[in-house]
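Please read the structure below before turning to the comments.
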Amino acid sequence: MAAAALCCASRKSNKYNNEAGYEVYTISEDQLRLKQKMKDRKEGVQVEYITSRLIVLSCTSETSERKFVESLLKASQQIQNAHNKHIRVWNVSQRRHDISSSLDAIPFGWPSETAPSLEKLCTICKNLDQWMLEHPLNIAVIFCKGGLERCAIVVNAFMRFNAISATDDSVDDRFSMQRFSERFLGPDGPPSYKRYLGYFSSLLSGRISVNSDPLYLHNIILTFFEPINVFLKIYERLVPVYQSKTVALNKSSKFEMDGSLKLRGDIFFKCIVAASSPGSSTRCLFTCQLNTCALELHPINSEGYSVVRLHKEELDLIFNDKKIDNRVTVELVVSHTSGPTTIATAAVQSVHSLLPRNNSYETFELAQDDETNRSRLEVEYSEIRKKSTKSSKSANPINNNQEEEMPVGPPVPPKPSTPIMNGERLGEYGVGGHIGNGDVVPERRGILPASLREKINQKKELEGRATPSIEPDLVGRDRYDKASRCFSYVPAKSMQEAFERPRRTSFSRAIEKRENSVENVSQEEVARTEIPQSYQQNDISTPAKWDEQVEDAKQSALLEELARAPSAMQHNYWGNGEVDNVQVVDQAQRAVITPTSTLQRRPKPPARSGSYRTLNDDAYCSDMDELCDPEYYLNYNSNTAPLPPPRRQEQHAGTRSVQLPRKKMNFDAVTDPLDDVLESTKRLGSAYSVGDVRGGQQQQQEQHNASNDFNFSNTLNNTPTDYRQHYRNRNCQSVTTPRNHHFSTPSREQEADAADTWLSGKLKKVRSKRDIDPDIVRRRTQEKMLLEELKDSAANNDENQHNLPNGHARGAGLQNIDPLAEFRREEERLRNTRSPYGEERWRGRMRGKPPTPPPRESSASPVNSLPRGTPAHHMDRQRHNQSVPLPMHHRQFDEDFDVNSLFNFSHDPRQQSTTLERGGRSLSRGARIQDAYYASQQDLSANNRFNSGQERVAAAIYRAETAHRDMYASGTINRAETPGRYFPENSAVLERSSTPSFPVSRATPLPFHPLLYNNGERGGSGHAAGGGGGGHNGYSTMNNRSASPRLFGGSSTLSRRSSVNSVDTSEIIHHHPLFVKDTSKYWYKPTISREQAINMLRDKPPGTFVVRDSNSFPGAFGLALKVSTPPPGVNPGDGSELVRHFLIEPSPKGVKLKGCNNEPVFGSLSALVYQHSITALALPTKLVLPDFDPAATPEHLSATQALLEQGAACNVVYVGSVDVESLTGNECVKRSIATCSQRAINGDSRAVSVHFKVSSQGVTLTDNTRKVFFRRHFNVQSVIFAGMDPIERRFENTRALGFHDGCIAQARLFAFVARIPSSSENACHVFAELEPEQPGSAVVNFINKVMLAQKNRS
């Protein structure tokens, strides 16, 4: 009690402190217990997996708005990360804009405490089923705010739908859905929910049929209720249609209708207890919901009257109330014909307009935030409806105190700008319903929003307008204020023209309210304001006046910065004994490259409508000019994989100073960049100058100022589009090419000549100091020591080149391999070592963009040779930028590289060699390995920095030898691969003359062919490093989930997670056995569960195993292994105890078995598996590498695929087709056969003989008589189910066209169900047996077990 008192006191003080001026109230003990109970419950959006493909998101109605939005965003992000784009959300609660935007939810909601309509329930189940059938990974998410009852209804209905219609329903899934629904629809579930689920199940199974005739309600009788005053309200499709007078209940009370009330569809009854006094409120006694289309009526008299009797357990709210008499009943006297007079529903609504409106559900279709805005408007402008309310009260004979309590939105102080901001939706709120033609509007007391004023004096032609017009007499602040200029939209120019804004959540509107309240914002603050990316528009029309003011303010600040630029942006040169000064610009560059930098977490807007940061913002902003280019953010991604090499590569060079415009430069020869600069200054007369840090020549600084003032002043006179283009042009100029005269004039030519002379002298001094640099001299000495080793390896490589098998390097048109080529280029680079000028310029150009490998000609040697026209000093750039390919320690690459993990291979067995199609040309395998190696180096270049030439030359040696060794090791890859290698020339697989019949019994399968079940994989297709290399056919592409789990470089898309990052050489096993074939696709099943793994291995021999992704430990793997003996203390059973489970945990160094200290760390998952296939180590037994999928046998696979390839056909009798909507399964076949048989008996249809063929493409029907149709084809994706007649009826074949002697006279019936093209509904096609040797069961088994099984497997 002390804790409760303390909690109560703290709540009081919080109430007083947070809402000063309001009365502090006292919390009762009941309220305190309720609040404590709610506090103990989990708040926010909760995620619950009903099945592996059905998720429920729910949130209680008591959750605060802030907590709801935060948890909603978090839950949606988790689901999207787990399932990518394979999710779709159905919202069964009230529509909200934040749910639609964050989850992209489909609105299918209905009010709480009511059952959904049958139409809505059928639509949801059909959509769920269709979505799950589209892809095996598709996940359905059901969202509900306000409890789980509505989710439970949908789950239960979908469970019934699967039980009747679906073919691949799992017993576990059905049990999970049943258990979930019973938690909310069990003994305490509302009777109306159960009633509608029974309607739904009966309609699917065909036990009841839909009756679309209306019902006429004559009177309602209530018996055994306690004596109270009540009145009834009747809703049709949740719209109020009738309200009775107040009646005092007794033992038997009757509500007489003044005629008959016409009802059809979903009907909702409410019995409301009238208010006992004028100040008291009403309460609902009971409710009941039913559907007239599903009622089975039995007349009780000659007039056709029927009685629908509902007992206590069938009435909501009182079914479990012990205070109510158990004999309570409600009787509805109805008929299919109207009585003497029919009640006019419209008249009833007009007489009782107030009560039905306040108690209706018509506002449910509005979004919840829209409904809140509507309630605010009702509070703010209640004086508009004051007189109309009085008129309604006088016209209503029933006391207004009898109405129910309606939730009223929180009172909001009147503010004219609020309705204007949200006025775009007011036309949908039904505001006009409050102000009718006969309503009297009081005298106007102030400026009303345009959306409300247009309801008063709006023309007829504007009634259908979707968005409100902007009223001309609104004050300026009502339309927009100055602070709102920098937020994404501008009001329309014409006063009569509507404007449109993107939808935003309630939080966005709240932000805009706060921002609209800002006044007197200066232009400098506007210019420096960063616009959030979510507020920007992709297209903005002609800029308004405030746009120009922002541009002027920015340009003036730009000029001020230029006046100070020469002193702040001078280049620093170093000579012998000098230290290179660290510039602030390098910090900015590192911030761009770092993945966790601020610039990446908060990227600048890509559109011109975003904020432009001026030069006044920071000291180095002008140097980061490339960040102002919108394309930079469209292309930059720190985690993007390296791009494949283009046809031709352009190396851009440019200075890092804002004074020197840049231009693209193509290197066409192996020259020193200093020579290029000197030559360009003589030939072009560029007006560019660089100041000396030590000399500080004033004349050169003046030239800088004059040049830059002109360049930017010329730009300032351009349009905003040219201003953005200027940023790009400034990044694309260099001192080595002719100056773009768009940025210069003849008046600067004399100053440019002076700059040429000064620049030439400075560059010569730099080059002379570079020649005597001690670091360069020492590096040259070290590299010359390796020359002899290179010469010794040349002879061995040449000998290996001559010993290559036929059809390799020479056959592919490759040049002789020269390992010295790389060194010659490196030596040439050392003789032309670039100056700091060139290094600084190169660093300024890269900016952390994704690297691009060097191009290769089609006839290039497989060694890492640079293409013709590419300078050797390109290698020098690798040393100065971490985004360029760098040599690396080859411990990770040696014998452990997966070529197919980087490229997609196209295999054509008719070609003499395996080729890779990339960029429109064919590369041999040698060049393919070369490209793959280059791409791998780019992937790992960020973690490998080399500064010594010795390591660089050693890397060149390795690349030459590795490429040569890889080509030699792939000597079997160019063998001729033709179908004749596996099939005889006259094989039926290649050349079929006829389609075989359906197999009646299990016969001997066709001979085993690897191409039939293993996708063309064969034994000697090359070496496989670490079990993952192998031939090119042994791999799937990166997009295949079940491909090899071999990981390279710490990243893989083959599974949900990676098993290795960086590996330490001292603790990793590197020497792995070489395997001929990659078998990981058989033993690596990332998506299966623990139970599925047990079922897969239960009947397999010891040593059989499977690896899956662990669900309990994210990032880890689970190893399921079949052993020969159970663990100690476990009794033998059904075989599941023989399946042992081990956890493979990842670590920074690799993967290892958890809990096994004597186990080493393996660099990859494949390495662990293959090592344990040689020795058991800590496992109970050695792993046995599978030769086929453990889920199936090779014989089964080969027979299945061979039969599908050949197809099977026979002649049957086509009886007819029936549209069955979404029904499928045996129940569908039963009903369709009955319908078709009745049609044939009545002569409405004609049975004909057809040719029935089943193949991998689907089912094809050909009419043998050409009387009904010619040919019909049903795609394999459209076929859902096939089955025999459950009650085994017989069909008289003698009436069919094409019947002859020898055919079956009394034949059994069968059918298959297929989707109707371009529709979500199904059709059932019925057939009868015709040939004695081809029973219908053989056709059905072939469709289900061969065609549909293969479709599900693929």
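Glycine residues also receive a Cβ, built from the backbone N, Cα and C atoms like all the rest.
Note that the structure is predicted; figures quoted are calculated from it, not measured.
Copied over from Swiss-Prot:
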{"type": "DOMAIN", "residues": "38-207", "note": "domain 'Phosphatase tensin-type'"}
{"type": "ACT_SITE", "residues": "Cys144", "note": "active site, phosphocysteine intermediate"}
{"type": "DOMAIN", "residues": "1083-1187", "note": "domain 'SH2'"}
{"type": "MUTAGEN", "residues": "Arg1108 to Lys", "note": "Impairs axon regeneration after injury"}
{"type": "DOMAIN", "residues": "1209-1353", "note": "domain 'PTB'"}
Local Cβ density at Cys144 (active site, phosphocysteine intermediate) - other Cβ atoms counted within 10 Å: 23
Structural state census, the domain 'PTB' (1209-1353) (DSSP three-state): 38 helix, 60 strand, 47 coil
C-beta crowding around Arg1108 (mutagenesis position), within 10 angstroms: 21
Rounded to the nearest Å - Cα separation of the residue listed as 'active site, phosphocysteine intermediate' and Arg1108 (mutagenesis position): 33
Per DSSP, three-state class assigned to Arg1108 (mutagenesis position): strand
